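Noted in Swiss-Prot for the protein shown:
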type    : residues                                               : note
MUTAGEN : GLY113 to Trp                                          : 7% of wild-type unfolding activity
MUTAGEN : ALA156 to Asp                                          : 1.5% of wild-type unfolding activity
BINDING : GLY214, THR215, GLY216, LYS217, THR218, LEU219, HIS353 : ATP binding site
MUTAGEN : ILE245 to Ala or Trp                                   : 4% of wild-type unfolding activity
MUTAGEN : GLU271 to Lys                                          : 9% of wild-type unfolding activity
MUTAGEN : GLY286 to Ala                                          : No effect on unfolding activity
MUTAGEN : LEU428 to Ile, Tyr or Trp                              : Slightly decreased PAN's ability to stimulate gate opening
MUTAGEN : LEU428 to Arg, Asp, Cys or Pro                         : Loss of PAN's ability to stimulate gate opening. Fails to associate with the proteasome
MUTAGEN : TYR429 to Ala, Val, Ile, Leu, Phe, Trp, Arg or Asp     : Loss of PAN's ability to stimulate gate opening. Fails to associate with the proteasome
MUTAGEN : ARG430 to Ala or Trp                                   : No effect on PAN's ability to stimulate gate opening. Still associates with the proteasome
MUTAGEN : ARG430 to Gly                                          : Slightly decreased PAN's ability to stimulate gate opening
Amino acid sequence: MVFEEFISTELKKEKKAFTEEFKEEKEINDNSNLKNDLLKEELQEKARIAELESRILKLELEKKELERENLQLMKENEILRRELDRMRVPPLIVGTVVDKVGERKVVVKSSTGPSFLVNVSHFVNPDDLAPGKRVCLNQQTLTVVDVLPENKDYRAKAMEVDERPNVRYEDIGGLEKQMQEIREVVELPLKHPELFEKVGIEPPKGILLYGPPGTGKTLLAKAVATETNATFIRVVGSELVKKFIGEGASLVKDIFKLAKEKAPSIIFIDEIDAIAAKRTDALTGGDREVQRTLMQLLAEMDGFDARGDVKIIGATNRPDILDPAILRPGRFDRIIEVPAPDEKGRLEILKIHTRKMNLAEDVNLEEIAKMTEGCVGAELKAICTEAGMNAIRELRDYVTMDDFRKAVEKIMEKKKVKVKEPAHLDVLYR
């Protein structure tokens, strides 16, 4: 009996212990599941927060982009509004001041024909109003509201050389004497004017270069443009020959006006014989217009108004047909002959044109200089180019003496017309 009670008691204890252990395990499992659920919910919450942050960032970027577009559209709208306002403003009448009457009144000749006595706006400085000035007039009251700049021919502005030619004095051979004279007349007065002041003389104003075609007249002018800091204006004589009356003379006047404004400056007139030929009695309408242009050129070169630091270089291969008026001192103070080079000059020119060429050892420049008697600088350059073409034709990267012989033979065959020697200076002044 006692044993059975003992067994029953032990079983109850074990059952109770098992029940408690089961409860503990169940609580642990419940806690673990709860933690897992909480962790899962936390991860889901973080994912939602990250997604919302990404959407917020995207919306902020879109907002900034829209703000930029809005700002750009506002700017364009403002520009268009201003343009519309300008288009609504009535046009102004252009007139020319004829006379000044009092402080705030001027006589103006309008572009439509009649002249008016008009008032001057307080926004315009009366000192800027002088006879000949172009002004803007209000369409209704004809009040002077603005002063226009001087009218200039765009063709004169286009003749100004912005980029300097890549030619220096060392690139010219056989013309040492001519280079010395041109530097004395052009460079020295511009760079060292005090030397002439000390001696008490006025520097020469102009140079005329004459000689056969291809002797280097234009090349000398290019070297002057490179070596000086002066404004260089290049004009071809035929550009001054115009169709309508007074157009050529007006262009000459504008060229010299531009040169004076940009002083120190150099005006180079190439092929000057196109407008400076001798004047004759037998004239057509075109000849008369050329003579008007010539007379304007003569007046600008040595007229009533001082020319200032403006130097003139003329070039021609027909000095015998030039008008004596343009050759007198005061217009062209020095008349420099640029002849065909002698043997020494031809050798120097050949050295200049072959210094970048890949020459064979058998090339003898002295012999080539002897073979090319009567050739000018342009023909010597053509010989060097032709010799290089002969080497390329033979698939070689160097030039031999035989290439030069063939080139000389080819160029000399083309030289059929002998260049006439220029007339003597005494004949020019008669």
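Just so you know, the numbers here start at 1 and follow the chain as drawn.
Backbone N, Cα and C define each Cβ position, glycine as well.
Original residues only.
Positions of Swiss-Prot features highlighted on the structure.
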residue	record	DSSP class
GLY113	mutagenesis position	coil
GLY214	ATP binding site	coil
LEU219	ATP binding site	helix
ILE245	mutagenesis position	coil
GLU271	mutagenesis position	coil
HIS353	ATP binding site	helix
Which residues in the same chain, at least 6 apart in sequence, have a Cβ under 8 Å from the Cβ of ILE245 (mutagenesis position)?
GLU289, ARG292
ATP binding residues GLY214, THR215, GLY216, LYS217, THR218, LEU219, HIS353: largest Cα-Cα distance, in Å and rounded to whole number:
17
Using a 10 Å cut-off on CB atoms, tell me which of the recorded positions GLY113, GLY214 is the least crowded.
GLY113
With every protein chain in view, how many other Cβ atoms are within 10 Å of the Cβ of THR218 (ATP binding site)?
20
Between LYS217 (ATP binding site) and GLY113 (mutagenesis position), what is the CA-CA distance rounded to a whole number of Å?
49
Between GLY214 (ATP binding site) and GLU271 (mutagenesis position), how many Å separate their Cα atoms?
13
Taking every protein chain in this structure into account, which of the binding-site residues LYS217, HIS353 has the most other Cβ atoms within 10 Å of its Cβ?
LYS217
Measuring Cα to Cα, how far is THR215 (ATP binding site) from GLY113 (mutagenesis position) in Å?
54
Quick one: pull the CA-CA distance for THR218 (ATP binding site) versus GLU271 (mutagenesis position), whole Å only.
10
Using Cα coordinates, what distance in whole Å links LEU219 (ATP binding site) and GLU271 (mutagenesis position)?
13
Just how many other Cβ atoms lie inside 10 Å of the Cβ on GLU271 (mutagenesis position)?
19
